[in-house]
Amino acid sequence: MRMSKLYKNKEKENEKPSNEPPIKQDSLKRMSSKFLGNSLNSFDLSGKLEQVDEYLKKYPFIIEFGYKLGIKPSYIVVFGGSALFISLVLGWGAALICNLVGFAYPAYQSFKAVESQGHAETKLWLTYWVVFSLFFFIEYLIDIILFWIPFYYVIKLLFLLYLYMPQVRGAETVYNYIIRPILLKHEKTIDDTVHKISQTATNHLNQFTGNIAEKLVQEGVRRRNV
């Protein structure tokens, strides 16, 4: 009996209301809406789009294209970027997009650098092609593994842009800190190997062409005698 009374008294003590006032649902809603409003105000979407429109004035063809469609140029960039991202994620023409970014644009810029005879720009694009060639070779060797990496084409596109974007010039960083030290260390070995291979190939080619020429001469002599 005493134990049951003690147990009941403890239950009553636990059931006593606490002195702390409960948080009302209305106050929670106001707090959440205030937080959301502050977040949206801190990220001024219209202001960001206006900045994009201002930047796109450097590219008249985008301005003209937007004027024909009846929309702001920033919308074209947003829609185009979204479509590009979806294509890369789903693999729709992802290889073509990466080839355009990795081959076509750098090739045209290399042409402009050569024609302008600008030493700095020519060096930049030569550096890019050295890094890109190594990247292409490694990609070819481990293509089966790369197939299973999620969002690989997105990563590849960002890496290619990183290599030649003027704001970062990533190709120079990769070349100076990774490729250049390795090539300088093994330059003599590489040169000797290339020289031996080219000399061997030249000897085999000369021997092959010599055998063909000899057979042609013998065939000509045989036909004359007939």
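Note: Cβ is positioned from N, Cα and C throughout, glycine not excepted.
Just so you know, the substitutions we noted aren't modelled in this structure.
On a predicted model such as this, the values are computed, not experimentally measured, just so you know.
Among the mutagenesis results in Swiss-Prot, Leu45 to Asp has the note: Does not affect membrane tubule formation; when associated with D-49, D-52, 2-R--N-38 DEL and 187-E--V-226 DEL. The residue drawn here is the original one.
What Swiss-Prot notes for the published mutagenesis of Leu49 to Asp is this: Does not affect membrane tubule formation; when associated with D-45, D-52, 2-R--N-38 DEL and 187-E--V-226 DEL. DSSP assigns Leu49 (mutagenesis position) to a helix in the three-state reduction. Other C-beta atoms found within 10 angstroms of the C-beta of Leu49 (mutagenesis position) number 16, with every protein chain shown included.
Cβ environment of Val52 (mutagenesis position): Pro73, Ser74, Val77 lie under 8 Å away, each six or more residues apart in the same chain. What Swiss-Prot notes for the published mutagenesis of Val52 to Asp is this: Does not affect membrane tubule formation; when associated with D-45, D-49, 2-R--N-38 DEL and 187-E--V-226 DEL.
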